[in-house]
Amino acid sequence: GCCSHPACNVNNPHICG
């Protein structure tokens, strides 16, 4: 998912924590 991709994790802190 998104949180396994560093850039997506950075751009989605409300999803990934």
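Glycine too: its Cβ is placed from the backbone N, Cα and C atoms.
In the three-state DSSP reading, HIS5 (mutagenesis position) counts as coil. The local packing around HIS5 (mutagenesis position), expressed as other Cβ atoms within 10 Å of its Cβ over all shown chains, amounts to 12. According to Swiss-Prot, the mutagenesis experiment HIS5 to Arg carries the annotation: Important decrease in ability to inhibit alpha-7 nAChRs.
Within 10 Å of the C-beta of ASN9 (mutagenesis position) there are 15 other C-beta atoms, taking all protein chains into account. Recorded in Swiss-Prot as a mutagenesis result, ASN9 to His carries the remark: Moderate decrease in ability to inhibit alpha-7 nAChRs.
The DSSP secondary structure for VAL10 (mutagenesis position) is helix. A 10 Å cutoff on Cβ-Cβ distances gives VAL10 (mutagenesis position) a total of 9 other Cβ atoms nearby, all chains included. Under its mutagenesis annotations, Swiss-Prot gives VAL10 to Gln the following note: Moderate decrease in ability to inhibit alpha-7 nAChRs.
Here the residue is the original one, while Swiss-Prot reports the published mutagenesis VAL10 to Ala with the comment No change in ability to inhibit alpha-7 and alpha-3-beta-4 nAChRs.
Swiss-Prot gives this note for the published mutagenesis VAL10 to Glu: Very important decrease in ability to inhibit alpha-7 nAChRs, and moderate decrease in ability to inhibit alpha-3-beta-4 nAChRs.
Annotation of the mutagenesis experiment VAL10 to Lys in Swiss-Prot: Very important decrease in ability to inhibit alpha-7 nAChRs, and moderate decrease in ability to inhibit alpha-3-beta-4 nAChRs.
Annotation of the published mutagenesis VAL10 to Leu in Swiss-Prot: 10-fold increase in ability to inhibit alpha-7 nAChRs, and slight decrease in ability to inhibit alpha-3-beta-4 nAChRs; the original residue is retained in the structure shown.
Among the sequence features in Swiss-Prot, the mutagenesis site VAL10 to Thr is noted as follows: 3.4-fold decrease in ability to inhibit alpha-7 nAChRs, and moderate decrease in ability to inhibit alpha-3-beta-4 nAChRs.
Under its mutagenesis annotations, Swiss-Prot gives ASN11 to Asp the following note: Important decrease in ability to inhibit alpha-7 nAChRs. Sequence-distant contacts of ASN11 (mutagenesis position), defined by Cβ-Cβ distance under 8 angstroms and a gap of at least six in the same chain, do not exist.
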